[in-house]
Each structure stands twice: as C-alpha cells, then as structure tokens.
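Participant: Just passing along the structure, written as structure tokens.
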Amino acid sequence: MAVSSFQCPTIFSSSSISGFQCRSDPDLVGSPVGGSSRRRVHASAGISSSFTGDAGLSSRILRFPPNFVRQLSIKARRNCSNIGVAQIVAAKWSNNPSSALPSAAAAAATSSASAVSSAASAAAASSAAAAPVAAAPPVVLKSVDEEVVVAEEGIREKIGSVQLTDSKHSFLSSDGSLTVHAGERLGRGIVTDAITTPVVNTSAYFFKKTAELIDFKEKRSVSFEYGRYGNPTTVVLEDKISALEGAESTLVMASGMCASTVMLLALVPAGGHIVTTTDCYRKTRIFMENFLPKLGITVTVIDPADIAGLEAAVNEFKVSLFFTESPTNPFLRCVDIELVSKICHKRGTLVCIDGTFATPLNQKALALGADLVVHSATKYIGGHNDVLAGCICGSLKLVSEIRNLHHVLGGTLNPNAAYLIIRGMKTLHLRVQQQNSTAFRMAEILEAHPKVSHVYYPGLPSHPEHELAKRQMTGFGGVVSFEIDGDIETTIKFVDSLKIPYIAPSFGGCESIVDQPAIMSYWDLPQEERLKYGIKDNLVRFSFGVEDFEDVKADILQALEAI
C-alpha cells in the first residue's frame, strides 16, 4: 500500500516532543509545564521556547533509524533497554519546514513509497481511526530504511506555524502522579515502546551528512551533538523535575555542590555581592567565603529571620543574589521565601533557594516568588543513597545562562546516574510521605524525652519559624536535629547504641542515617570555632528513612536508655 494512505496517530502530541527534543545549545532548553496554578509559575514564556530557529515550523519530522520496524519487533520486545543509542540518537526533530524539502528527497520519497508494507500501513491507519487527528500524509526520504514522518498536530494553541497543546500534564492532578509519569508517559513509545526510560550511553552523536551539521549549526534543526551538552536520558530527568517544581527549565549536574557553584559563578559578576544566611551547608559557606572573594565577590551573612538585615544589605550594596537554604542545614530554619523575594526583586536582586531538605513535594519555592531552586538530587530526589547529582530549576533565561557556563566547566551527569534518579523519583511521593510522618512523630517524642534538651524541627510549635513553615510547606521533611542532654561522649554513646541508622554524612534516602555534625562536618575546627556556627558537641542530625515507624521509635528509645 502506498505511503500516502498512512495516517499519523496521536502519539505525535506536543507533550511527546519534549521528552526527546534534542537540546545542545543553551537557547534550546525548557518547555512549558502544565498542572495546577502552583506549578505553572513560568509557563507563559516557556511555550515558545521549546522551538527556535529562523524558519517558521509547519511540521515536525521524526527520523527513524535503518530497519526500524524490524529492529523494534526483534529487539524491543526482548530487551528494550539495549535498543537505546541506535534508535534514540537517530530520532531527530527537524525544524525545517516541509516546503523546504529538496526535490531530490521528494523524488526519493516517491520511488520508495511502494516499499512500505501493507501491514504497517493498516496498523497505522487503525491507530489513526481510534484517535483521529488532523494529519498530513507522511513523506519518505532517502530510502525505505529511513522513514521521515511529517504530521500536523491537534490544534489547541498556535504559535506562529507551530501547533501546541496548552497543557503538558493536564491529565495529572497531583505531584505523586507527576513523579511517576512526568517526562516519560508521553512520547517515548514512538522510539522504543519501553515503559522505562532507556539509558543512552554515548559520548557523541553523529550527523549523516555535512548538510545536516550545517543545518544544526545555523539552527535550522536541533540535535544532540556532544555528551557534555545533552543526553536523551538526562533530558527526561530534567523534564520530570521541571514538572514537579513548576519550572520552565531544569539543568542537572554531577552533584549538588556542582549545581550551587556553577549557579553562583554564572549569575554573580566579578565584584558582585551576595547575601546568605548563618545556617547553611558548610561546603557552600566555604565556597562563598574562601573562593568567591578571589573574584572580588563579597558576602553579607544574616540570620534566616533577619528581614531588616536583608533590607539593609540590598539598600547598601548592589546585591546580585540572595542565596539560602529553606529549611537550612542542620537547624532546619525557614526563610520567608515570598517576603524575601519581594524585597529582593524591588532592588533587582535574584533569589535562589536550596530546597534539598524540603523536596519539591513539601515546598514550591518558585511559586512563592524565588527565581531559582537548587537541589542536591543525591538526597530525597534520588532517594536511594546510590547516586550523586544536583539540579537547578527556574526560568528558561536564567537556567540557560547557567547552562552556558556548565557546558564549559563540565560536571556532566552520567546517563546511568540519570536513570537511577528517574527510577528513584517514581516513589518520591511515597517515600516523602513516610519520612514526613516518621520525622514529625519522632520529633514530638524526642521533645518530651528527659534525655533530650532541645529539638529542631519546623513541624513543632517550639520552632521559631513554625507558623511560616505551616504557610509555605505542605510537609515538614524527614530530618530532625536534636541535642542530647550530655556532653560529646554521652552523645557518641547514644549514636553508637543505635542499631537501625547508618552513621554517614548524607540524608534523604530509604535508609535512616544519623550523624553528629561536630564530628562529621566540623571536626577540623576547634570547639570555640564550631560554636560560632551553633554546632554543639551534643547535636545530632537524624535523617529518617522509610523503615517502619515502630521499629525506628523502639531503636531510638533504647539508645536513649543506654546513656
């Protein structure tokens, strides 16, 4: 049967494009995110940002690799994850309008039309009948082994000559569903038919002809080019995180510190000024206090609740960025994100919130007014203590600036690590629910225990920002910090008496983790220096995993009885 009788099914929706939209240049990143109003923070600018180039787009072209149907039937059913490179890398979305197709290609299409099997055409026609859509007949280019399907798409929103649906995840009403399906549910089936996202292990991507390369360089088409600039597996992860944060764009990197440092270097000019808070991750503080001054960048440090101090700083200095955690590490202080964003934006200051302790489920910093959100994806987002990663979420413009520098500095996330995070995120909502619950219940128990002198947890009324946390968070997190009623030796005995948690420097995973910050993070400093940061020898930070609450409770209580 002739190719012209083929009708393209609805799998070519606008939602399907972003999952494997090739993005190697910084201005080709990001896409609109659907969902509730809380998540649609930057949607207006993002819709048109997914497609760039000088020519108007009247169609989209998917290029299948040689013998695609045969490969799919033989390999995909047997081992979808190993199809990866050949089929995904070969799938390129072209910006060339259909009218620009060369006459030679048109002739090739005509000559090869009869080679398409009637069975394939019938199956396609059946799919089209089940889900009708305004479609143009496909065009086959070059040979029977390389099909290029050109399809007009359902009209909901039209920008120029590109037709897009107005809501990418309109059928997903909760963050829990987004953690499972965002970035994956739509679109990938046209490449592998695999439920899970394939891992694309390649360092570079090839162009079949020099003309393709020139089209790419002159932005008439988009494609992956080099592994440091983008990867199909990594793009799926970025889209999933963007959906949760309500961001136009997300950039993933090799670690949380990589994300923080590249963000600071990209957005704060030499001679600029930063405002941060007293309580924060020590390595972040070291970078700001020891390395940024070499670029002439100065830092003002304020208490997380010191709004007057923030106003004084932005009025006195030309502040480029306000950067803090919320909740903070290790005392879980909370910053009024909405208020500080209003104060900073009046003076042209950007706001970046490290939301690692909150997760995108417990707090939507972009919806509260922040310009950027940083996460150590090593923690809750990955959630299994088996991968290092970091991410930056925000507007397309800001993330693109950071991506530009990232392409130069490196720190690229390995696609295997990206896959582990994608898989881990499918249970993020379940894990966080359990961790929120266990942490809250244990915080109440610890606060009432005679051998605990103080508990730091935003879910407790005794916390200085408890009312603020109730306003801007939907859950209080899975980490509780507390002080044992005793000295460092007593605290060590408590920690060593625990049987369930690991003594380790991380948090947010399925396994419970405990540490003494005075030893784990500040042991190189004398006690008087540690006290400047509020780090007492009897301070304990406990990250609750997903173990049964009663087991964890019994373990902590027996350890307290042992001291």
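Cβ atoms here come from the backbone N, Cα and C positions, even for glycine.
For all the noted positions, this structure keeps the original residue and models no substitution.
Keep in mind it's a predicted model, so treat the numbers as computed, not measured.
Among the features that Swiss-Prot reports, pyridoxal 5'-phosphate binding site is placed at Tyr226, Arg228, Gly256, Met257, Tyr281, Ser376, Thr378. A mutagenesis experiment is reported in Swiss-Prot for this position, Arg77 to His, and the note states: In mto1-4; over-accumulation of soluble methionine. Among the sequence features in Swiss-Prot, the mutagenesis site Arg78 to Lys is noted as follows: In mto1-7; over-accumulation of soluble methionine. Record note (Swiss-Prot), mutagenesis Ser81 to Asn: In mto1-2; over-accumulation of soluble methionine. The unchanged residue is displayed. According to Swiss-Prot, the mutagenesis experiment Gly84 to Ser carries the annotation: In mto1-1; over-accumulation of soluble methionine. The annotation that Swiss-Prot gives for the mutagenesis experiment Gly84 to Asp reads: In mto1-3 and mto1-5; over-accumulation of soluble methionine. Listed in Swiss-Prot as a mutagenesis experiment, Ala86 to Val is described as follows: In mto1-6; over-accumulation of soluble methionine.
Could you tell me the structural context for the features on the list?
Facilitator: DSSP gives Thr378 (pyridoxal 5'-phosphate binding site) a coil state; it is part of no helix or strand.
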Participant: Return the residues near Arg228 (pyridoxal 5'-phosphate binding site) by Cβ distance under 8 Å, restricted to its own chain and a separation of at least 6 in sequence.
Facilitator: His407, Gly410, Thr412
Participant: Please give me the CB contact count at 10 A for Gly256 (pyridoxal 5'-phosphate binding site), counting all chains in the structure.
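Facilitator: The Cβ of Gly256 (pyridoxal 5'-phosphate binding site) has 25 Cβ neighbours within 10 Å.
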